[in-house]
Each structure stands twice: as structure tokens, then as C-alpha cells.
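S.K.: Supplied in C-alpha cells, the structure appears directly below.
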Amino acid sequence: MGLSQLGLWLRRLWVLFQVALQVAVGKVFLILFPSRVKQHIVAMNRKNPHFSYDNWAPTLYSVQYFWFVLKVRWQRLEDRTEPGGLAPNCPVVRLSGQRCSIWDFMKGNRPLVLNFGSCTUPSFLFKFDQFKRLIEDFCSIADFLIIYIEEAHASDGWAFKNNVNIRNHRNLQDRLQAACLLLDRSPRCPVVVDTMKNQSSRLYAALPERLYVLQAGRILYKGKPGPWNYHPEEVRAVLEKLHS
């Protein structure tokens, strides 16, 4: 094992400790101060009011919550993106099954907006119309690409009530079928899926959802990770500035 791999595993162990401590403390607070915890959760939910507190709050600090948060935190250790830096040219798959890469969708100096997400992530779907309006308003100066990644809240994982019912993808065909559900929403831009190695999700630290703007192979804008910090309006501001 090389030094870089050893360092990665040491960081993973540290993250494991942090997440385990967070879950343990969260459970204790739920028992000792249930009303105060609920107040805090309700305040967080105001950022995404379309999804009811009762649909997701009871799942906080569950075993499924622990494993999902750990996976997200571990993936973020592999983040290879920074504003101004070179954008990772990860392999992706078109809905037809054809393999390609992210850079294949860049056209000269036109900005390319990347939208990472999945159907089981409520904020991704609730803000889908906002994203479509971006395409309508800026298609003359920018290109757009949706990259469907692993499910945020699969029915056999950290599942929410009254959510889209999709299991974790066991193979590429499962992922392609899940991504095809987005076609019912008329996305108005190409839709591709991440490979089963989740390379784009890892290198762009995209789970559960995230927005980027690329230009000439570099990262012009790096949105914060969802669900609470997934903001299509920030992309609008970037594109308006470019267009002015």
C-alpha cells in the first residue's frame, strides 16, 4: 500500500469516528431534548419546505442514516475539484448505452452546466423546474448536462416516506432505467449516468446532488453539496454575469 493510499485510509478512519460520534450524540439529544431537536430540524426543513418533516425526520440517526452519511463523507475525501482547476473528465454513459465522457459535452468556450442527482433525492426533483428554466433562459450561451448518480434515498437504503421508490442500482441497467424516469419531466438537455464505479460522483463529490459550471475544461463554479445547499439560482447568477 502506497503512502497516498495509507493516508486515505487514515482519513477514512477519522471520518468514521466523527460520523459515529455524531450519530451517538444525536441519539442522546433525541432522547433527552426531543422538542429542541425537533425545533432544529424544522428550522433546517425551511430550506426545503416541499418535503414534510414527518417524511424524513424520524429516520435521522438510524443505522441507514449512519451508512449513507459515512459513504458521502468518504466520497468527499476523493474530491478532485476546485474553482479554476481542471475539471475531471470522468466516463459517463448515455441512456442509449453509449459510453462517453463529460468533456464530450463541452463546445468550445461555451459554459457547460453539470447537474448531479437522482430521483430519490427530494430537493433534486423539487428544484428540477428551476433547472429547466435555466436551460430555457441560457441555452443560447451555455450547454447543460444531467448526470444521474447513485440513489440518495433508495428504498433499500436510507429511505424516506412518500418518496420515489427506487432500489439501489445493482448494475448499469438499473441505473439507466432509473435515469429514464427523468424523461417524463422533459429535461430539455442530455441525460447521462455515472458508471457503476461512481467515478464522477466521487471525483466531483456530487452525492447526494450538486451543481457545477465548467468552461474550457476548467471549473468556473462549484456549488455546495445538497440537499440544503443545492441552489440553481447561484448558477443563474453565474450565467447572467457571463452574459452581461
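Every residue, even glycine, has its Cβ placed from backbone N, Cα and C.
Relevant sequence annotations retrieved from Swiss-Prot are reproduced here:
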- L60 to F: Loss of 3,3',5'-triiodo-L-thyronine deiodination activity (MUTAGEN)
- Y61 to L: Loss of 3,3',5'-triiodo-L-thyronine deiodination activity (MUTAGEN)
- U121: active site (ACT_SITE)
S.K.: How many Å separate the Cα atoms of the residue listed as 'active site' and Y61 (mutagenesis position)?
M.R.: 18
S.K.: Sequence gap of 6 or more, Cβ distance under 8 Å: name the residues on the same chain that satisfy this around L60 (mutagenesis position), in order along the sequence.
M.R.: G26, L30, I41
S.K.: So among the recorded positions Y61, U121, who's got the most Cβ atoms within 10 Å?
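M.R.: Within the set of recorded positions, the most crowded position is U121.
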